[in-house]
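J.: Pasting a structure here, questions to come.
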Amino acid sequence: MAQAEVLNLESGAKQVLQETFGYQQFRPGQEEIIDTVLSGRDCLVVMPTGGGKSLCYQIPALLLNGLTVVVSPLISLMKDQVDQLQANGVAAACLNSTQTREQQLEVMTGCRTGQIRLLYIAPERLMLDNFLEHLAHWNPVLLAVDEAHCISQWGHDFRPEYAALGQLRQRFPTLPFMALTATADDTTRQDIVRLLGLNDPLIQISSFDRPNIRYMLMEKFKPLDQLMRYVQEQRGKSGIIYCNSRAKVEDTAARLQSKGISAAAYHAGLENNVRADVQEKFQRDDLQIVVATVAFGMGINKPNVRFVVHFDIPRNIESYYQETGRAGRDGLPAEAMLFYDPADMAWLRRCLEEKPQGQLQDIERHKLNAMGAFAEAQTCRRLVLLNYFGEGRQEPCGNCDICLDPPKQYDGSTDAQIALSTIGRVNQRFGMGYVVEVIRGANNQRIRDYGHDKLKVYGMGRDKSHEHWVSVIRQLIHLGLVTQNIAQHSALQLTEAARPVLRGESSLQLAVPRIVALKPKAMQKSFGGNYDRKLFAKLRKLRKSIADESNVPPYVVFNDATLIEMAEQMPITASEMLSVNGVGMRKLERFGKPFMALIRAHVDGDDEE
């Protein structure tokens, strides 16, 4: 393309931005990407949700003379984009299975005659032989592959139909390709470039940081009640609640509705018209909350979602990041709340182990472990996210639960040096479990076979628990001093940032591992204050006695959450007891008296213990 022509197109980009899309200035990175595409060079764009990825191909589509084809995985995503473009006066259309044959022919005629500038299409439809023949005659000027991480088995949402897109480079060797994603680590990025056959692409990686989103975690205790209270505290704000099964989606939505909250279920098992109705009502603010499986949201461009809840832990950080990214797209404060129970992680791990052995299972295991490390982090959660994506930062954000309510710190320089030195001494070839065994001086054949029992660092940390050293190494990963090489069975490897700590040139504050105190502290925090642990123990003992007499499990009497609240509020009258979550009239009548008597005796200090 001639230089003068490129310059003319580049100046036109600002005009299209202002006149067609109504924005006065480009966001960081957008202009360079657009200029690169207009010059005919391939691009890989990694930009957070709400960061303006779509404009990177929509503006060139309006400046280049011809058809731009956009590969998109979901009908809802296509429809949303096309509706927005048409509202801006752009000749855009999509081809999908919900259209009649007449509608599809009309779209194809528009592509052939040049009336349509942007065509959205699913990968499986695009790759049909007869469609590729049509496309060749239409002389496309740009191919944009949205959600490009779907092409990579290293990605968090691999889709086999995306893998076939690699054949397009042979069919269209000179056509500029653009791949776009919000979530791709370095391995996934390399995979996208290789599998799509991108030629010397510009790789534009924007910051993954969404500073307006507050990342929070609540340990599950009585999850539905915790969720109800959380939603009620939102006071009518718009939100999405993600669950990992259709049944839980239905149950949770019904529970919210029973509390008078405007909520609806959304999952792939519902009829198309029901899903479309829910999506439309949510988009129009006629519905406060959508309770959904992960099928919901990829096509959502609702700017005023104020909170996203993960009622179950996702299988990987990429999914978590993408789904939480649907909050606060207007840049105003928003919150991402993760409900966490280590048992959920154990269940996901069991499910994973039932899958066929192989590289794909290894990838999924690595990603699941990273998600678990995020949930159990004792350092700034935003740092965990950003360092996972390779965006090295060491300054805590001040806007997550860890920063707002920090765990106790200690001078971890010596522990860090032991861990970092051990990683280096075993040649950065081994995973966390093995490194911890060396640190603690484990006496096993594998360590002896490698001669690692002869290392100076062997056994230097035997005075501390396995959990302690796992916590230390996880924190070093979160702080960007250590990485896990997914391609080498999650081997621990040192970064440049580790050098000054290893040399003793800088000290390092680490969080005291909350191995024992974590659960009680999380529960105490969830229920809004301190509770009397001695009284709690007595209440549990009484509950066990009553449950045994009644031949029911203890939780049928009162669950632990209710007992903690009793130990916090110390109710000694019927009205006070009824104010405790989990105590209704029937349970008050049946079990109330002995519990109130025990609490009264404890308060008066004249109980037996």
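The backbone N, Cα and C atoms fix where each Cβ goes, glycine too.
Sharing the features that Swiss-Prot gives for it:
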type: BINDING; residues: Tyr23, Arg27, Gln30, Gly50, Gly51, Gly52, Lys53, Ser54; note: ATP binding site
type: DOMAIN; residues: 34-202; note: domain 'Helicase ATP-binding'
type: DOMAIN; residues: 223-371; note: domain 'Helicase C-terminal'
type: BINDING; residues: Cys380, Cys397, Cys400, Cys403; note: Zn(2+) binding site
type: MUTAGEN; residues: His489 to Ala; note: No change in DNA fork unwinding
type: MUTAGEN; residues: Lys534 to Ala; note: Nearly 10-fold decrease in ssDNA binding by HRDC fragment
type: MUTAGEN; residues: Arg540 to Ala; note: Over 10-fold decrease in ssDNA binding by HRDC fragment
type: MUTAGEN; residues: Arg543 to Ala; note: Over 10-fold decrease in ssDNA binding by HRDC fragment
type: MUTAGEN; residues: Lys544 to Ala; note: Nearly 10-fold decrease in ssDNA binding by HRDC fragment
type: MUTAGEN; residues: Tyr555 to Ala; note: HRDC fragment binds ssDNA very poorly, whole protein no longer binds 3'-overhang DNA but binds Holliday junctions better, whole protein has full helicase activity with 3'-overhang substrate
type: MUTAGEN; residues: Lys587 to Ala; note: Over 10-fold decrease in ssDNA binding by HRDC fragment
J.: Excluding near sequence neighbours, so keeping only residues 6 or more apart in the same chain, what lies with its CB under 8 A of Cys403 (Zn(2+) binding site)?
T.: Cys380, Pro396, Cys397
J.: Going by Cα-Cα distance, which of the recorded positions (Gly50, Gly51, Arg543) sits nearest to Lys534 (mutagenesis position)?
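T.: Closest candidate to Lys534 (mutagenesis position), judged by Cα separation, is Arg543.
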J.: Summarise the domain 'Helicase C-terminal' (223-371) as counts of helix, strand and coil residues per DSSP.
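T.: Tallied per class, the domain 'Helicase C-terminal' (223-371) gives 69 helix, 23 strand, 57 coil.
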J.: Taking DSSP as the reference, which of helix, strand or coil describes Lys544 (mutagenesis position)?
T.: helix
J.: Could you check which of the mutagenesis positions His489, Arg540, Arg543 is the closest Cα neighbour of Gln30 (ATP binding site)?
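T.: Result for Gln30 (ATP binding site): the nearest of the mutagenesis positions is His489.
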J.: Take the Cβ of Gln30 (ATP binding site) and count every other Cβ within 10 Å, whichever protein chain it belongs to.
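T.: Result for Gln30 (ATP binding site): 23 neighbouring Cβ atoms inside 10 Å.
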J.: So if I draw a 10 Å sphere around the Cβ of Arg540 (mutagenesis position), how many other Cβ atoms end up inside it?
T.: 15
J.: Only counting partners 6 or more residues apart, tell me which same-chain residues put their Cβ under 8 Å from the Cβ of Lys587 (mutagenesis position).
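T.: Looking at Cβ-Cβ distances below 8 Å from Lys587 (mutagenesis position), excluding near sequence neighbours, one finds Val557, Phe558.
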J.: Quick one, of the binding-site residues Ser54, Cys380, which Cβ has the fewest other Cβ within 10 Å?
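T.: If we count Cβ atoms within 10 Å for the binding-site residues Ser54, Cys380, the smallest count is at Ser54.
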J.: How many Å separate the Cα atoms of Tyr23 (ATP binding site) and Cys400 (Zn(2+) binding site)?
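T.: Answer for this pair: 31 Å between alpha carbons.
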J.: Can you check how the pLDDT averages out over the domain 'Helicase C-terminal' (223-371)?
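T.: That stretch averages a pLDDT of 88.
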J.: Other than Cys380, Cys397, Cys400, Cys403, which residues of the chain come within 8 Å of the Zn(2+) site, judged by Cβ distance to the Cβ centroid of those residues?
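T.: Apart from the listed residues, the neighbours are Tyr215, Arg381, Arg382, Leu383, Pro396, Gly398, Asn399, Asp401, Ile402, Leu404.
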